[in-house]
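Data first, discussion second: the structure below is written as structure tokens.
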Amino acid sequence: MEENMEEGQTQKGCFECCIKCLGGIPYASLIATILLYAGVALFCGCGHEALSGTVNILQTYFEMARTAGDTLDVFTMIDIFKYVIYGIAAAFFVYGILLMVEGFFTTGAIKDLYGDFKITTCGRCVSAWFIMLTYLFMLAWLGVTAFTSLPVYMYFNVWTICRNTTLVEGANLCLDLRQFGIVTIGEEKKICTVSENFLRMCESTELNMTFHLFIVALAGAGAAVIAMVHYLMVLSANWAYVKDACRMQKYEDIKSKEEQELHDIHSTRSKERLNAYT
């Protein structure tokens, strides 16, 4: 009988511990973090592969080659974009962890008005700093989304030219890289529908794959923007809750101090009456 009671108490203690742990999870921050990681992964992974596919298309079908020396050509720019992608992946991996940790501390402080993190002035400054930083990152991701739409537009034009070539017989269309600013005005890098390279490019799966990779990268950038907006809502709500918790804590401190003073006054009067009676 005693063993069954002990087992029941143990199970009850484990259940209460699990409920307490689940109650301390910042679900809103968790959803935003998952969305951020998914968006950054799609943008960085698909963007990197799309840039590599662009290099292969330029070298294979447009017969472009890397210039010797330190000249800033399209291939150098693509390499720079790849390094930027590496930095974005690492930076936002760390930033997502920081926001999750901040969410855990904030949730714990809201559950307990006398927590040690968000009730302090330093904790409130950290929350305000995260709000400002997340807002700046949201603006940055909006710029990244707008910039990522440019290659999508370029590849859509190329895909449209290839499609029109197959639909309209005898169409003589040309694709000039100078229209997109990829090469300088003095260079003439264009292919027309009558050339073999153009037909090979349109029939290859590489063009279609690169086009869709850029579309997925654009979707990933949009998901990162949504994650930043979600983070802003979560951080702003946490800031409001923490501010109310601070006010409540000050009120409780003042109330307890007044009660202690009243208790001391009553104790002093009781002692005086007792001394006067004796």
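For all residues, glycine too, the Cβ spot is worked out from N, Cα and C.
For the published mutagenesis T10 to A, Swiss-Prot gives the following note: Reduces motility of Gpm6a-induced filopodia; when associated with A-256, A-267 and A-268.
With a cut-off of 8 Å between CB atoms and residues at least 6 apart in sequence, the same chain places M201, C202, L207 near C162 (mutagenesis position), listed in sequence order. Secondary structure at C162 (mutagenesis position), as computed by DSSP, is helix. According to Swiss-Prot, the experimentally introduced change C162 to A is described as follows: Abolishess cell surface expression.
Packing around C174 (mutagenesis position) is summarised by its Cβ count: 13 other Cβ atoms lie within 10 angstroms of its Cβ, all protein chains included. Secondary structure at C174 (mutagenesis position), taken from DSSP and collapsed to helix, strand or coil, is strand. According to Swiss-Prot, the mutagenesis experiment C174 to A carries this note: Impairs synaptic density in primary hippocampal neurons; when associated with A-192.
Quoted from Swiss-Prot, the note on the mutagenesis of C174 to A is: Impairs Gpm6a-induced filopodium formation.
In this view, C192 (mutagenesis position) is surrounded by 14 other Cβ atoms within 10 Å of its Cβ, with every protein chain counted. Listed in Swiss-Prot is the mutagenesis experiment C192 to A, annotated as follows: Impairs Gpm6a-induced filopodium formation.
Among the mutagenesis results in Swiss-Prot, C192 to A has the note: Impairs synaptic density in primary hippocampal neurons; when associated with A-174. The residue drawn here is the original one.
Using a 10 Å radius centred on the Cβ of C202 (mutagenesis position) and all shown protein chains, the other Cβ atoms total 19. According to Swiss-Prot, the experimentally introduced change C202 to A is described as follows: Abolishess cell surface expression.
The Cβ of S256 (mutagenesis position) lies under 8 Å from the Cβ of no residue that sits 6+ residues away along the same chain. One mutagenesis experiment catalogued in Swiss-Prot, S256 to A, is accompanied by this note: Reduces motility of Gpm6a-induced filopodia; when associated with A-10, A-267 and A-268.
Experimental mutagenesis at this site is recorded by Swiss-Prot as S267 to A, annotated: Reduces motility of Gpm6a-induced filopodia; when associated with A-10, A-256 and A-268. Look at S267 (mutagenesis position): DSSP puts it in a helix. S267 (mutagenesis position) is surrounded by 10 other CB atoms, counting those within 10 A of its CB over all protein chains shown.
In Swiss-Prot, a published mutagenesis experiment is listed as T268 to A, annotated Reduces motility of Gpm6a-induced filopodia; when associated with A-10, A-256 and A-267.
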Note to self: Please report the distance from the Cα of C174 (mutagenesis position) to the Cα of S267 (mutagenesis position), rounded to the nearest angstrom.
What the structure shows: 99
Note to self: Between the Cα atoms of C192 (mutagenesis position) and S267 (mutagenesis position), what distance do you get, rounded to the nearest Å?
What the structure shows: 101
